[in-house]
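Here's the structure, in structure tokens; my notes come after.
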Amino acid sequence: MVAFTVDQMRSLMDKVTNVRNMSVIAHVDHGKSTLTDSLVQRAGIISAAKAGEARFTDTRKDEQERGITIKSTAISLYSEMSDEDVKEIKQKTDGNSFLINLIDSPGHVDFSSEVTAALRVTDGALVVVDTIEGVCVQTETVLRQALGERIKPVVVINKVDRALLELQVSKEDLYQTFARTVESVNVIVSTYADEVLGDVQVYPARGTVAFGSGLHGWAFTIRQFATRYAKKFGVDKAKMMDRLWGDSFFNPKTKKWTNKDTDAEGKPLERAFNMFILDPIFRLFTAIMNFKKDEIPVLLEKLEIVLKGDEKDLEGKALLKVVMRKFLPAADALLEMIVLHLPSPVTAQAYRAEQLYEGPADDANCIAIKNCDPKADLMLYVSKMVPTSDKGRFYAFGRVFAGTVKSGQKVRIQGPNYVPGKKDDLFIKAIQRVVLMMGRFVEPIDDCPAGNIIGLVGIDQFLLKTGTLTTSETAHNMKVMKFSVSPVVQVAVEVKNANDLPKLVEGLKRLSKSDPCVLTYMSESGEHIVAGTGELHLEICLQDLEHDHAGVPLKISPPVVAYRETVESESSQTALSKSPNKHNRIYLKAEPIDEEVSLAIENGIINPRDDFKARARIMADDYGWDVTDARKIWCFGPDGNGPNLVIDQTKAVQYLHEIKDSVVAAFQWATKEGPIFGEEMRSVRVNILDVTLHADAIHRGGGQIIPTMRRATYAGFLLADPKIQEPVFLVEIQCPEQAVGGIYSVLNKKRGQVVSEEQRPGTPLFTVKAYLPVNESFGFTGELRQATGGQAFPQMVFDHWSTLGSDPLDPTSKAGEIVLAARKRHGMKEEVPGWQEYYDKL
């Protein structure tokens, strides 16, 4: 345990080469918070007795009750390395003390937006995988997010104690399980990794994989064992590391290494990993768990483990825990892996800068980020807001990428829509103070140089969720984060007592600040809507709203799903609309956009902010668009970045450029609220074929053009075989074989489609993957548990939009029922207007 003061930390912050910013990511319940504990205990915050139970990073009451992590929390740890270890570090270092900023993030699918916020400010990730369950859907989602942010992974295979005690596996089986898990991680890594990163696959023989048990507080890497044996046998450590993994076998008779699993006489040899690493661990486990009093002291002496006074009287699991912790302390293995293999900010920002910064790659600010320069202009990205103990105020939590942030410093606070040279979304204010985030506590400090993670007080009222702080007037923003989930489940919230309304409004503002992925808005009919990514996420948000942010009793409507409106074919005739003064006409047609193009727009591969020539090139080469069309994209909608497009296909129209702004504004409006039931449009492409305009500018202003364009868009849309799309979850369910039948019956009842079912080799568990419409997912978890006797655990994550085949204009069809219910709820006329209503005759 290190006694560790703020001053020591502050001095380490200046040696940026010795800082490591990393996050812990994993599937839900694979043991992130538990592993984090053994690290925190090493840095001197939890007592050793509590590690494994305290879950120090789960700061909220509901996190401790539910046993899940909901918000990501940050902690700074201090670690000292021996000189020979420091020599092995491939990057520049200075001295042997290291500062590790660790962020524990939630594993539950519904909170993956929290994970994104954590990943943005870190350079490395500790991926935790359960030995028995292996790589699950969420491990893959989060790992994909990390690699997309150019973050280097290292892996911990956790819960090895379960494999030994519950499943009683043999050594070779355990080795095969490990090897399979490492392989499935590497498959994901090689699929999604960025070339810039080089080879970021994980190799046990290089020490980038650790094995252990968070609950018992022990872990090891192959490097640690190689170091032990290298000293004992006087061999080279690097050679030893290679031999302790994979197909290498040691023949004790001839004292020779071979890569065949039999010796000359055909007797089977034992794999080196099993013989040198697993054997001592298995022996300890068997001796202690079978209460062999005489064998234990002999083993302990061989392994140089000394028990103190009252520890000698322990037996069974309690003794096992103490012994394993002394033999292989988890913190040593993990800290060594983090310090040796994860990049320092200096190394990482060199290759992450261009991806973090919106402006050109050669301007002063981008170069300062690349060099992680503490003397340059300040560049700080706020990735989220953390509620303080005093109600309604927030710390801004983020990372300094360049420059130094000081208490009392005046900074430019740039929101996500800021454009250099304009005044929108910009505040110039002073930071009241700079604090260090330590899990449940904060420590004030004076200033903080580039490369570190930090909390700021006093700027929360100027930022919604994220933003860039800078002192340079020419600086562009840091790029906005891409969330892999979208808010698709909504509820309407009302107050029970009308006097509390102002508190609700204030509470909704605070809620949308504190959670990066929640949407709050007011609908046409005056309801307050809260949208979240799934049932659990919404439940937590509403609980926060009721108890913390608003603090008043609320009435909550049953959840509703967000739909999208789309078209299936090209408009059957050209839609024409005249302006209110009859002097201007717009002719257009609507047609569908391919799903892959819509996805590319939603995932930011095709970006409205890109150079139009480069964008046209991509669309022509990868998606088969006509280059002239791709160059003439006027805008994306809704909100300027959605998957709907306006294409200018007119020939030689006078004054056309003058109405472009009005057309764009009208299109944003039309795509935000479609004609069928006021939901957003998706995958609709509008081709403007011809425009007739009045010669006098005064007769073709916004007031004439905007309503015309909107009517024309609606008419074209309704003529093009309109359909509605519903959101679909990908569900992954892990369960024992006898429960599979129960899962199928529940899925069939809820319009689910099973995609795959496979057994995990070496375990009795089955993994079922299925598509489940979000609309049907409410109460799914409960029904599933009932049908399978509590043996199945579903994980749901938004996967795609699926088009409903039936006709939304026919009130008797499935789609028509949904439309009718929504129109009633929104207070619109019950029948959908026909295209004639928006179409004008010549």
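From the backbone N, Cα and C atoms, a Cβ is placed for every residue, glycine too.
Just so you know, the Cβ of A26 (GTP binding site) picks up 30 other Cβ atoms within 10 Å once every protein chain is counted. Feature annotation from Swiss-Prot assigns GTP binding site to 26-33, 158-161, 213-215.
Under the heading domain 'tr-type G', Swiss-Prot lists 17-346.
For R180 (mutagenesis position), the number of other Cβ atoms no farther than 10 Å from its own Cβ, over all displayed protein chains, is 15. Here Swiss-Prot describes R180 to G as a published mutagenesis experiment; the accompanying note says: Causes resistance to fusidic acid and reduces sensitivity to sordarin.
Residues within less than 8 Å, Cβ to Cβ, of Q490 (mutagenesis position) and separated from it by at least 6 positions along the same chain comprise I529, V530, A531, G532, P559, V560, V561, A562. One mutagenesis experiment named in Swiss-Prot is Q490 to E, and its note says Reduces sensitivity to sordarin.
Take the CB of S523 (mutagenesis position) and look out to 10 A: across all protein chains shown you find 14 other CB atoms. Listed in Swiss-Prot as a mutagenesis experiment, S523 to F or P is described as follows: Causes resistance to fusidic acid and sordarin.
Here the residue is the original one, but Swiss-Prot notes a mutagenesis experiment at this spot, A562 to P: Reduces sensitivity to fusidic acid and causes resistance to sordarin. Taken residue by residue with DSSP, A562 (mutagenesis position) is part of neither helix nor strand, so it is coil.
For P580 to H, Swiss-Prot lists a mutagenesis experiment annotated as follows: Causes impaired ribosomal translocation with an increased rate of -1 programmed ribosomal frameshift read-through during translation. Around P580 (mutagenesis position), the C-beta neighbours below 8 angstroms that are at least 6 residues distant in the chain are G703, Q704, P707, T708.
Quoted from Swiss-Prot for the published mutagenesis H699 to D, E, L, M or I: Prevents post-translational modification of this residue to diphthamide. Results in a functional protein that is resistant to diphtheria toxin and sordarin. Long-range neighbours of H699 (mutagenesis position) (same chain, six or more residues apart, CB within less than 8 Å of its CB): N581, H583, N584.
Here Swiss-Prot notes a mutagenesis experiment, G701 to R, with the remark: Prevents ADP-ribosylation of the diphthamide by diphtheria toxin. Other Cβ atoms within 10 Å of the Cβ of G701 (mutagenesis position) number 15 in total over all chains.
Neighbours of P727 (mutagenesis position), defined as other CB atoms within 10 A of its CB across all chains, total 21. One mutagenesis experiment named in Swiss-Prot is P727 to S, and its note says Causes resistance to sordarin.
V774 (mutagenesis position): 23 other CB atoms within 10 A of its CB, across all protein chains. Recorded in Swiss-Prot as a mutagenesis result, V774 to F carries the remark: Causes resistance to sordarin.
Taking the C-alpha positions, the distance from S523 (mutagenesis position) to P727 (mutagenesis position) comes to 20 Å.
Within 10 Å of the C-beta of V160 (GTP binding site) we count 25 further C-beta atoms, all protein chains included. A distance of 17 Å separates the Cα atom of A26 (GTP binding site) from that of R180 (mutagenesis position).
Looking only at the domain 'tr-type G' (17-346), the predicted model's pLDDT averages out at 75. Taken residue by residue with DSSP, S213 (GTP binding site) is part of a strand.
Separation of the C-alpha atoms of S213 (GTP binding site) and R180 (mutagenesis position): 18 Å, rounded to the nearest whole number. Candidate binding-site residues: N158, V160, L215. Nearest to P727 (mutagenesis position) by Cα distance: N158.
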